[in-house]
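Now, the feature entries from Swiss-Prot:
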DOMAIN    194-373  domain 'DH'
DOMAIN    402-504  domain 'PH'
MUTAGEN   Cys529 to Arg  Abolishes transforming activity
DOMAIN    592-660  domain 'SH3 1'
DOMAIN    671-765  domain 'SH2'
MUTAGEN   Arg696 to Leu  Loss of interaction with SYK
Amino acid sequence: MELWRQCTHWLIQCRVLPPSHRVTWDGAQVCELAQALRDGVLLCQLLNNLLPHAINLREVNLRPQMSQFLCLKNIRTFLSTCCEKFGLKRSELFEAFDLFDVQDFGKVIYTLSALSWTPIAQNRGIMPFPTEEESVGDEDIYSGLSDQIDDTVEEDEDLYDCVENEEAEGDEIYEDLMRSEPVSMPPKMTEYDKRCCCLREIQQTEEKYTDTLGSIQQHFLKPLQRFLKPQDIEIIFINIEDLLRVHTHFLKEMKEALGTPGAANLYQVFIKYKERFLVYGRYCSQVESASKHLDRVAAAREDVQMKLEECSQRANNGRFTLRDLLMVPMQRVLKYHLLLQELVKHTQEAMEKENLRLALDAMRDLAQCVNEVKRDNETLRQITNFQLSIENLDQSLAHYGRPKIDGELKITSVERRSKMDRYAFLLDKALLICKRRGDSYDLKDFVNLHSFQVRDDSSGDRDNKKWSHMFLLIEDQGAQGYELFFKTRELKKKWMEQFEMAISNIYPENATANGHDFQMFSFEETTSCKACQMLLRGTFYQGYRCHRCRASAHKECLGRVPPCGRHGQDFPGTMKKDKLHRRAQDKKRNELGLPKMEVFQEYYGLPPPPGAIGPFLRLNPGDIVELTKAEAEQNWWEGRNTSTNEIGWFPCNRVKPYVHGPPQDLSVHLWYAGPMERAGAESILANRSDGTFLVRQRVKDAAEFAISIKYNVEVKHIKIMTAEGLYRITEKKAFRGLTELVEFYQQNSLKDCFKSLDTTLQFPFKEPEKRTISRPAVGSTKYFGTAKARYDFCARDRSELSLKEGDIIKILNKKGQQGWWRGEIYGRVGWFPANYVEEDYSEYC
């Protein structure tokens, strides 16, 4: 058996790889094992499986999303622990880039083999590899792995189901505290009986939880005040006394509501206390630091350690330490929506059920808010790691939003035209361009994205050579610009998507709707959205605030916020007049039949137009420009780029007279179907793979064309508009020929034109159907029912899934991130907040 397959078998025995992972399938390749390991997460989990607590998983980024910085940090944590706790020699270890870039995967296998032979690993009763009888020689298969990895699209999220859930330990403590004596149940329970059980559980667990808070105050906080400084007490106990006060009143009102017939007013108590429970925001954001501080204080002072043991003995006979109990409030606040969900399920009366749903929504919203505080704490740790690794950085990265992506690229700038090797960190509001020096980074340029925009350049994609895939980052005024080059087309696509997402976070759709001026904002206090009344989530840049009236909103709610109270009343009318004026100008230009020029040399604003004659006009080779002002003796002309509809000034030496060429022979293309009706296209594409397309001549009008494409199991039709000798499917971009249009959308997603159509033109219909090796039944993509979106949700980066109210989502995973589920819709896969959907239990499979 090949050595890498022996390694795979060993990793399965160590409970790191699931037995059904695709690396075990017939026809599996070694690159699939490399891809599974290269972010370092499973390697760190491996060490913990062999030696419990060998690595503190809080120091490992469990969702690195292939961030090179975070993956390398995880890998180096694994390597250092192999030395320190497993006794491996330095000579037995691979280098971090041997795995991440798969420069020497044979050395990675060698290290794992050495690890399997250590006494610690063998004590687990797992057979090491290779055994003496088995052959080792499979070095040849490791060559070229780096190129194969470059073509790998996404990591396998199901892998992380094998990683320890850091919440599990706290959950066990909570369940232990809340456990009650079993009550005898009737042999056959009615829905009424089940509802009574739910109500009893809500009351009993609230009583026990309030007692636990009282015990923390009485048996730990007060006795320790004589041993610790006031600042230590505040750091360790945070606002636990505020929690106790709130829950004492909450329990009193809950009991009163439960004492009324049918507990009809219980829902009002939960809705009323949603706002008071916002004190959990502070507690949950600081509890991890509190636990670490407690550990440091106890380790430094033996008298404190002894006092803590004494307090624990008095509080609960030593069953739970203070560190254990500090995790309970976070667990409790995340349980209310689960308790109410069960109560709703067993409530029959329609009005009661509807009222309880309001309470359930309130507690789901609260739970999501708490989960986002935890997620943002992880994000801030990630930002801190970036900050500490970048030299010459004199400002806080947290002011520039959440990290989007990081990695190696090549770059040219206006000042320096030769390609430079660089490492870049992209955040919501900034791009950091650095030079890597070992494990640290030297900041070379800090780009504030507020004044930049992204423009694709697909010229390098045709060659498909390494480092030829490029797009441009251009300053609005044209004084500065960068060309960013990427190793593969897929990497370029990922980076471009994240740039577009970052810029859409800075300038979101509907930012100026209803007279507002919404900007990304970090709210110090927990705040509700003006439109939907739900909480803004997290600890920083939770949403948007209007610069004028201070209204707060989610990104997805900006268009629904009531009109701005601080803005002039003529705003809507002014907008309407401007739009009508632009339409009149467009009509006038068409009537005049202005001369057209063809661009043969690009222009991105350098040199800028002289003086203040007007904005520059971006030009790409092949664009058609309609002249609006042009004199032969002048060097600068004004025109409209018909590809983008932008108007501006450009040097006249970048264009030549446009000559309309002879009609193209389309029959040579595998995608051209000739004259065809919609029904004919649907018949051809019905049994083809998603992404298969054809271009047809419309039967009713031979001068017009349409694209038909199979997407999300349906056939969609897109009209191609023809005017002025140009072809377009949207007003944003025009092409000189049908071939150029098709080639562009073979490389660029149609979602820029149609939001629900996130696909490229992938497979011409005349190409033979390429069937990939089918997965075994055990490995087939399974989903755990469906859910219906109750609200809009706007993704903040490419790992998230945007939703529209009413969307039906296939649920793929509920385990990854607390409060977030992974799902699929319209062929797109990503994470979305669980409280934004209503699950359809009838479709569970």
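Including glycine, each Cβ sits where the backbone N, Cα and C put it.
Between the C-alpha atoms of Arg696 (mutagenesis position) and Cys529 (mutagenesis position), the distance comes to 47 Å.
Its Cβ taken as reference, Arg696 (mutagenesis position) is surrounded by 24 other Cβ atoms within 10 Å in the chains shown. Other Cβ atoms within 10 Å of the Cβ of Cys529 (mutagenesis position), summed over all protein chains shown, number 23. Per-class residue totals from DSSP over the domain 'SH3 1' (592-660), listed helix then strand then coil: 4 helix, 28 strand, 37 coil.
Across the range of the domain 'SH2' (671-765), the DSSP-based residue counts are 21 helix, 37 strand, 37 coil. Along the domain 'SH3 1' (592-660), the predicted structure has mean pLDDT 80. When the domain 'PH' (402-504) is classified with DSSP, helix, strand and coil residues number 22 helix, 55 strand, 26 coil.
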